[in-house]
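What Swiss-Prot lists as domain 'Chromo' is 24-74. Annotation of the published mutagenesis Phe34 to Ala in Swiss-Prot: Disrupts dimerization, reduces nuclear foci association in nurse cells, cannot inhibit transposon hyperexpression and is unable to rescue sterility phenotype of knockout mutants; when associated with A-76; the original residue is retained in the structure shown. Trp45 to Ala appears in Swiss-Prot as a published mutagenesis result, with the remark: Abolishes binding to H3K9me3 peptide, reduces nuclear foci association in nurse cells, cannot inhibit transposon hyperexpression and is unable to rescue sterility phenotype of knockout mutants. What Swiss-Prot notes for the published mutagenesis of Phe48 to Ala is this: Abolishes binding to H3K9me3 peptide. The mutagenesis experiment Phe76 to Ala is recorded by Swiss-Prot, whose note states: Disrupts dimerization, reduces nuclear foci association in nurse cells, cannot inhibit transposon hyperexpression and is unable to rescue sterility phenotype of knockout mutants; when associated with A-34.
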Amino acid sequence: MSRNHQRPNLGLVDAPPNDHVEEYVVEKILGKRFVNGRPQVLVKWSGFPNENNTWEPLENVGNCMKLVSDFESEVFRLHRKAAAKSVGKSKSSPSSSGPLITENGPSSSKKTQQHSKSVQAKNTAGMSKMNQKKGKNIKKTAGKIKDIENYPKTQMPSTSQVSTDSTEVFDGNPSATTTNMIKSPRIQSLFSDLNLIEPTKDKDVGDTSLKTPPKSRRLIEFPQREDAPLSSKHVSPMLIRKESQPLQSSCTDDSDLGESSSSMSLPTVSSTSSEKSIKVTKSEPKTLGQIKFSSRSSDGGHAASSLGAPKEGDIGLDLSGSDSMDSEVESMRRCPRRKRKKTYPDWKFPEMTKPFGVNRGLDLDKILHCYQMNDDLFMFVTWKGCSSIDAVHINDIKEAYPLQIIKYFESLRIIVPK
């Protein structure tokens, strides 16, 4: 085949001749930027106005490295000039009108460092003088406050004692401050024990102060014998509480009763009931029935007067009931609420008194149903002459009635799921 009839190569494009290619000359580099981390330069083309300037990647201007270096040197010179102006403005001396840094040599850097150190030293000295003047002024104004603080105090102020006129404690007359103090009997008694205040001439305050120190409070325990039916932990807490209250009432003041309304809501016990309760503790140990009777009589006074002494029969009944009640309460307290189980009566299959199954001695009539439990197979069968249905093990009847068993299993239908 000739060359004219060859297939053209679609992948190749014929380039125009080199004679018609225009060459563009770079006149100057005007700017620099970064796009996606890659540097680009603003190129001014010779023979074209500034509107035709283009951004070219730095790789495309490799033959213009002299112009790129000239642009970088110009940028460095401008940055250096701006830094020199900023340093000149920060100086306080008026003589420094122009920038001092002209060369980047070692001698110029030493001079600038020495000058900056001298300026910093002058500034720190001026600030220290200003601080000293301020401190002197503060000391002059604080002299009066020191005199007030050093004034001797005649009485320890507190929030519970000082009234609305308590700001006069630090005045020149210490005697006037003591008259403006509100004296509560409890605080006064505490201060009198510690000798913090002088005894006052008011009769009302002296009467309300405590004359005798309060007695120590303790719970009264019942003496027990070896044959006592119950321990001290089974004693009702109401009786111990009511016996300890007379001791508490003897230690309280009239001022304590007037301080809060919550103290009035507490149960009070009369002198007669307290004497009776103390007599009970001094006598012989009581049984649980007598203790219950005494607590009930103390709760209702008129009901106790109408009732007589407890009989022996009643005490015995109370004791018998209390043992069962205590045992139930203790069992309920031991296990938490979530773990408590309901108690059901024991269920047992009734014992067979009559013959059952093969023991009937009758012939097999029909096999009705079968069920398997674990590895055992049971058959529901009826006997001839008996209407009841019995469940027997297959091993008991497979030797005597094999044909009927086979006939039953053949009659079953096998259901295949769809």
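Even glycines carry a Cβ here, placed using N, Cα and C.
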PLDDT averaged over every residue in the domain 'Chromo' (24-74): 90
Mutagenesis positions (Phe34, Trp45, Phe76), the one with most neighbouring Cβ atoms at 10 Å: Trp45
Neighbour count (Cβ, 10 Å) for Phe48 (mutagenesis position): 14
By Cα-Cα distance, the member of mutagenesis positions Trp45, Phe48, Phe76 nearest Phe34 (mutagenesis position): Phe76
Tally of residues which DSSP labels helix, strand or coil - the domain 'Chromo' (24-74): 20 helix, 22 strand, 9 coil
Phe76 (mutagenesis position) and Phe48 (mutagenesis position), Cα-Cα, nearest whole angstrom: 27
